[in-house]
Amino acid sequence: MMKINNLPRLIRTFLPATLLMLPLVWQTPALAQSASCTQGSTCVSVGGNNDPMSKEQARQSQQQWDETNRLRNKMNNRVEKDFDKNDRAVDAKDNCERSDNLNAYWEPNTQRCLDRLSGRKINP
């Protein structure tokens, strides 16, 4: 049996060793997980687990991000297309109003330069 007076000596001996080993034990799972993730690959980890549920959640999260990104790109393309259309219309209106053709007028609803006599589109 161990005597009570030996307990403090035992604690003084093993406590520093335990404290030195704790960081190594703490880092071992992280090193094992990062070893499976190679450079250049996309590694997604949710909570550090490799169970099928966390993989499915990561897949769904990635899929949702991809869909959001795709929609964002569509919206940006639409805005850019509308801006270009309006920009061309402003240039066409300026050209129509500065035209030497006295019968040319700008139709704001259709955003075209038309001939007053025939109603046909003209290029000033």
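Each Cβ is built from the backbone N, Cα and C atoms, and glycine gets one as well.
Where a substitution is noted, the model still shows the residue that was there originally.
One natural variant named in Swiss-Prot is I11 to M, and its note says In strain: 487/90 / Serotype 6. Annotation for I11 (variant position): no same-chain Cβ neighbours under 8 Å separated by at least 6 residues are found.
According to Swiss-Prot, the natural variant T13 to A carries the annotation: In strain: 487/90 / Serotype 6 and YPT1 /Serotype 3. Secondary structure at T13 (variant position), taken from DSSP and collapsed to helix, strand or coil, is helix. Other Cβ atoms within 10 Å of the Cβ of T13 (variant position) number 10 in total over all chains.
For M21 (variant position), no same-chain residue lying six or more positions away in sequence has a CB closer than 8 A to its CB. The annotation that Swiss-Prot gives for the naturally occurring variant M21 to I reads: In strain: 487/90 / Serotype 6.
M21 (variant position) falls within a helical segment according to DSSP.
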